[in-house]
Amino acid sequence: MKKGGFSNNLKLAIPVAGEQSITKFLTQSGTFKDGDLRVNKDGVRIISQLEPEVLSPIKPADDQLSLSDLDMVKVIGKGSSGVVQLVQHKWTGQFFALKVIQLNIDEAIRKAIAQELKINQSSQCPNLVTSYQSFYDNGAISLILEYMDGGSLADFLKSVKAIPDSYLSAIFRQVLQGLIYLHHDRHIIHRDLKPSNLLINHRGEVKITDFGVSTVMTNTAGLANTFVGTYNYMSPERIVGNKYGNKSDIWSLGLVVLECATGKFPYAPPNQEETWTSVFELMEAIVDQPPPALPSGNFSPELSSFISTCLQKDPNSRSSAKELMEHPFLNKYDYSGINLASYFTDAGSPLATLGNLSGTFSV
């Protein structure tokens, strides 16, 4: 691939001139709407095509969480579109993550918020971060999410540098269970799988989060062609503008496993620099260079094979999430003897310490 030779079909997810007003997304009663999604100060729901145009008001359930019942403890994440706060329920003492997104932003981000709300509302899987409730009020969307007190794998890697084989197997077995649910049960491509979107907790659980750039296909074999997500973990077929499917997430998974095994991002910057100075040079490296692999030495052949199976340039040569669950790397260990909860705690995860709760969530 020559420098600057990206496909003319490449679609960058950037704001466009003349974006539509926020009023397009609001009803006269102040309900946030997008397609079949409705959110207001009382909650969220997905309407069916059979429901009439004039809808009955969204009514809060008796056991529903309310924003007024939550006390803010600390800001644990910031982004261009909002913040994530650690909050505590006044009556039960339970902690939650409250993601607050202001809607005075461009239409592309509003559409991404709507997509995340739809997936959160309709997904039930123990390997995805739980979304308990969503609200729209005073110009902001608020999502009450499960609080993962160990932070992200990106945070964890800063402490441990690299993760041993047996723990890697236990961690990514859980991640794959989440991907099987997304890919095969829901026909969803995550499109932004990376260490900061894999969260851990004191129970040793690992869960996938952040569905803002995910897309829903009509079936498991569906293809998409939109250029969104984090470039570092993007598959070659997505970078060049080709259509892509669930296997693009498998490429991202392979890069994440490789990074967790070595403690380093798989694509080394040129000239021994610390970081890539140009995202386009990085994307060219992903497309032009051979797939990265584990260095020879201190790694099991099963782990090396697992990563190689994920990092195939041709997506048709990659295994699916279901097929990867049968890989020897995920079946060589006795998981009853692998205590991820103790490993996360002993290895330096910032578990349950309110003075050290930064970087846990992204917006």
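Cβ from N, Cα, C; glycine included.
Keep in mind the model shows the original residues, not the substituted ones.
Over the domain 'Protein kinase' (70-330) the predicted model carries a mean pLDDT of 86. Feature annotation from Swiss-Prot assigns domain 'Protein kinase' to 70-330.
Per Swiss-Prot, the feature ATP binding site maps to Ile76, Gly77, Lys78, Gly79, Ser80, Ser81, Gly82, Val83, Val84, Lys99.
Per Swiss-Prot, mutagenesis Lys99 to Arg is noted as: Loss of interaction with MEKK1. Phosphorylated by MAPKKK5.
Neighbour count (other Cβ atoms within 10 Å of the Cβ, all protein chains): 22 for Asp192 (active site, proton acceptor). In the three-state DSSP scheme, Asp192 (active site, proton acceptor) is classed as coil. The feature active site, proton acceptor is assigned by Swiss-Prot to Asp192, with sequence analysis given as support.
Among the mutagenesis experiments that Swiss-Prot reports, Thr220 to Glu is described with the note: Constitutively active; when associated with E-226.
Listed in Swiss-Prot as a mutagenesis experiment, Thr220 to Ala is described as follows: Loss of interaction with MEKK1. Normal phosphorylation by MAPKKK5; when associated with A-226.
Swiss-Prot gives this note for the published mutagenesis Thr226 to Glu: Constitutively active; when associated with E-220.
Here Swiss-Prot describes Thr226 to Ala as a published mutagenesis experiment; the accompanying note says: Loss of interaction with MEKK1. Normal phosphorylation by MAPKKK5; when associated with A-220.
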The number of other Cβ atoms within 10 Å of the Cβ of Gly82 (ATP binding site), counted over all protein chains shown, is 21
Using a 10 Å cut-off, grab the number of neighbouring Cβ atoms around the Cβ of Val84 (ATP binding site), all chains included. 23
Its Cβ having more other Cβ atoms within 10 Å than any other among the recorded positions Lys78, Lys99, the winner is Lys99
Minimum Cα separation from Lys99 (mutagenesis position), reported as the residue among recorded positions Ile76, Gly82, Val84, Asp192 that achieves it: Val84
CA pair Gly82 (ATP binding site) / Asp192 (active site, proton acceptor), Å rounded to integer, equals 19
